[in-house]
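Structure first, commentary second.
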Amino acid sequence: MALQNMDISLSTEQLLQAQAHVWNHMYAFANSMSLKCAIQLGIPDILHKHDHPMTLSQLLKAIPINKEKSQSFQRLMRALVNSNFFIEENSNNQEVCYWLTPASRLLLKGAPLTVAPLVQVVLDPTFTNPWHYMSEWFKHENHATQFEAANGCTFWEKLANKPSMGRFFDEAMSCDSRLVAHVLTKDYKHVIDGIRTLVDVGGGNGTMAKAIVEAVPTMKCTVLDLPHVVAGLESTDKLSYIGGDMFQSIPSADAILLKFIIHDWDDEEGLKILKRCKDAVGIGGKVIIIDVVVGVNHDVDEVLEDQLHFDMAMMSYFNAKERTMNEWEKLISAAGFTSYKLTPAFGVRSLIEAYP
């Protein structure tokens, strides 16, 4: 068909805006990979160690890169500034200086609230390759998940069969737990005050549980996770580890904590977990759920988009999902809980307290 005969009903301005929108999403991965590169090169750490803004020439001396690629590095910094990971300032000699933003402070390696390990896990080829199988997954029944199509095994089998990847993932989850625990014990401590015993289901190496017992010294915590996850971890009088299966049995306690657990499963499996939790706490107890509630805090910058990204990731990895409040209500009610309380406490995520 001749171009002049195509009726697209768009003005020139609309046409070019539409093209820019497509291109923006076509190359959105460039932001992700530039972020990954910044962490791998240690740019945030170098700036932080310097303790004040650095010029491009200072950065180039401090960062172990091929000096013939200095101009390319400047372009990387320009992209990262545009993504709000760094800011530009003018120095006395008019050379541009770079400094940290709140977001890049979360990328400092070894910092208490760093999210750098999580970024590196999510952007590792093991976890990015499944996205290339999305259309095939929709069309065929060969694989239960996109992850399985890409890797030849399930997500959990991959972590169990490759210990280095398992440790990589555990550290990513630990860094997330430290940030969540910081907010929970600082701003929502009343949620855990008065609890004598708590089981952190899927609590990994106990990062979250350790922070909780430090904040509430009268509490005793138990971490329940798969045997290979808790193997070798030492219990104390306040914190113990149990290797087990949450689908089979959950130890009794005043409260059960589910942080980023239910979203890994479809409704059928999620319902089984919640029923086990309800039985474990009994009347007078509660289940504390920290997870995404799609649409909550949607008016906060980037939150809804993050929630939808997480939803697509859960579909890719597990054929699971993030849930709206209506979907959460149905699941909580079906599990036999009589009431719940929702608190939009964690930005992209929310706090749900479910009562038998």
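Yeah, the Cβs are placed from backbone N, Cα and C, and that goes for glycine too.
For His263, the entry in Swiss-Prot reads active site, proton acceptor. Its Cβ taken as reference, His263 (active site, proton acceptor) is surrounded by 20 other Cβ atoms within 10 Å in the chains shown.
In the three-state DSSP scheme, Gly202 (S-adenosyl-L-methionine binding site) falls into the coil class. Counted within 10 Å of its Cβ, the other Cβ atoms near Gly202 (S-adenosyl-L-methionine binding site) come to 20, all protein chains included. What Swiss-Prot records for Gly202, Asp225, Asp245, Met246, Lys259 is S-adenosyl-L-methionine binding site.
Looking at Swiss-Prot, you'll find the mutagenesis Phe260 to Ser noted as follows: Induces a substrate preference for eugenol. For Phe260 (mutagenesis position), the same-chain residues that are 6 or more apart in sequence and have a Cβ closer than 8 Å to its Cβ are Met173, Asp176, Gly202, Ile290, Asp291, Arg349. Secondary structure from DSSP puts Phe260 (mutagenesis position) in coil.
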Tell me the Cβ neighbour count for Asp225 (S-adenosyl-L-methionine binding site), meaning other Cβ atoms within 10 Å of its Cβ, over all protein chains shown.
23
DSSP output for Asp225 (S-adenosyl-L-methionine binding site) maps to strand
Pairwise over Gly202, Asp225, Asp245, Met246, Lys259, annotated as binding S-adenosyl-L-methionine, what's the top Cα to Cα distance to the nearest Å?
16
Rounded Cα distance, in Å, between Met246 (S-adenosyl-L-methionine binding site) and His263 (active site, proton acceptor) is 15
If you measure between the CA atoms of His263 (active site, proton acceptor) and Asp245 (S-adenosyl-L-methionine binding site) and round to the nearest Å, you get 17
